[in-house]
Amino acid sequence: MASFKIVIVCLALLVAVACARRRDMMSDDELDFHLSKRGIPCACDSDGPDIRSASLSGIVWMGSCPSGWKKCKSYYSIVADCCNQ
């Protein structure tokens, strides 16, 4: 059992080292642009009540909306908000 734990710890360290590779840093504006383009679309209240015909003008942000964005859904969620610029 002890050798199994050692193997698990070694694998965890290997994954941690592999994930800790150097990444290029982006400015906040560039990061916001890239995140907004890769985000999950959501329907704002202004898009209408029917989700099938809505234009999905919002983007789902985890946590809360970043600066320059506003919450566009009337309901409250702890996990994510539907935001648009």
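Using the three backbone atoms N, Cα and C, a Cβ is placed for every residue, glycine included.
Its Cβ placed at the centre, SER3 (variant position) has 7 other Cβ atoms within 10 Å. In this structure, SER3 (variant position) is part of a helix by DSSP. What Swiss-Prot says about the natural variant SER3 to Leu is this: In Nv1-15.
If you draw a 10 Å sphere around the CB of LYS5 (variant position), it holds 9 other CB atoms from the protein chains shown. The natural variant LYS5 to Asn is recorded by Swiss-Prot, whose note states: In Nv1-17 and in Nv1-18.
Of all Cβ atoms in the protein chains displayed, 10 besides its own lie within 10 Å of the Cβ of VAL9 (variant position). According to Swiss-Prot, the natural variant VAL9 to Ala carries the annotation: In Nv1-5, Nv8/Nv19 and Nv1-15.
Packing around LEU13 (variant position) is summarised by its Cβ count: 10 other Cβ atoms lie within 10 angstroms of its Cβ, all protein chains included. Quoted from Swiss-Prot for the published natural variant LEU13 to Val: In Nv1-15.
In Swiss-Prot, the entry for natural variant CYS19 to Ser states: In Nv1-2, Nv1-13. The structure shown retains the original residue.
Among the natural variants that Swiss-Prot reports, ASP29 to Thr is described with the note: In Nv1-13.
Here the residue is the original one, but Swiss-Prot notes a natural variant at this spot, PHE33 to Tyr: In Nv1-4, Nv8/Nv19.
One entry in Swiss-Prot concerns the natural variant ALA43 to Val. Its note says: In Nv1-18. Secondary structure from DSSP puts ALA43 (variant position) in coil.
Neighbour density for ILE78 (variant position): within 10 A of its CB lie 7 other CB atoms from the protein chains shown. ILE78 to Val appears in Swiss-Prot as a natural variant; the accompanying note says: In Nv1-13.
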